[in-house]
Amino acid sequence: MQQEALGMVETKGLTAAIEAADAMVKSANVMLVGYEKIGSGLVTVIVRGDVGAVKAATDAGAAAARNVGEVKAVHVIPRPHTDVEKILPKGIS
């Protein structure tokens, strides 16, 4: 795993997740690396980039998602340990 920050926005429903993803990549220099359907309608969108950009992106994504649905969680990991890659959904690491 690169030493880039990892940002996550978890929403209730796919529409809010797509809205969050769109806002995140438009608002900051981040790379959309994937999403994960958790179950019970929960979807987590994951981005990577430098810490400041990821923080700005997750803030924008959460705000956009709240306009069309429900945000369950927002989190930024500034420098994830390399072992975190083992628990990320396939295709995201």
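Placed from the backbone N, Cα and C atoms, the Cβ positions cover glycine too.
What you see is the original sequence, not a version with the noted changes.
Annotation comment: Swiss-Prot describes 5-89 as domain 'BMC'.
Counting only same-chain residues at least 6 apart in sequence, those with a Cβ under 8 Å from the Cβ of Lys26 (mutagenesis position) are Ala60. In Swiss-Prot, the entry for mutagenesis Lys26 to Asp states: No intracellular structures formed upon overexpression of PduA*, decreases stability of hexamers which are no longer symmetric and do not form arrays correctly. The structure shown retains the original residue.
In the three-state DSSP scheme, Lys26 (mutagenesis position) is classed as helix. Record note (Swiss-Prot) on the mutagenesis of Lys26 to Ala: Forms sheets but not nanotubes upon overexpression of PduA*.
Within the same chain, residues at least 6 positions away in sequence whose Cβ sits under 8 Å from that of Val51 (mutagenesis position) are Ala5, Val76, Pro78, Arg79. Quoted from Swiss-Prot, the note attached to the mutagenesis of Val51 to Ala states: Forms sheets and altered nanotubes upon overexpression of PduA*.
According to Swiss-Prot, the mutagenesis experiment Val51 to Asp carries the annotation: No structures formed upon overexpression of PduA*.
Recorded in Swiss-Prot as a mutagenesis result, Arg79 to Ala carries the remark: Forms sheets but not nanotubes upon overexpression of PduA*.
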**Asked** Just how many other Cβ atoms lie inside 10 Å of the Cβ on Arg79 (mutagenesis position)?
**Response** 12
**Message:** For the domain 'BMC' (5-89), report the average pLDDT of the model, please.
**Reply:** 96
**Request:** On the DSSP side of things, how many residues of the domain 'BMC' (5-89) fall into helix, strand and coil, could you say?
**Result:** 38 helix, 33 strand, 14 coil
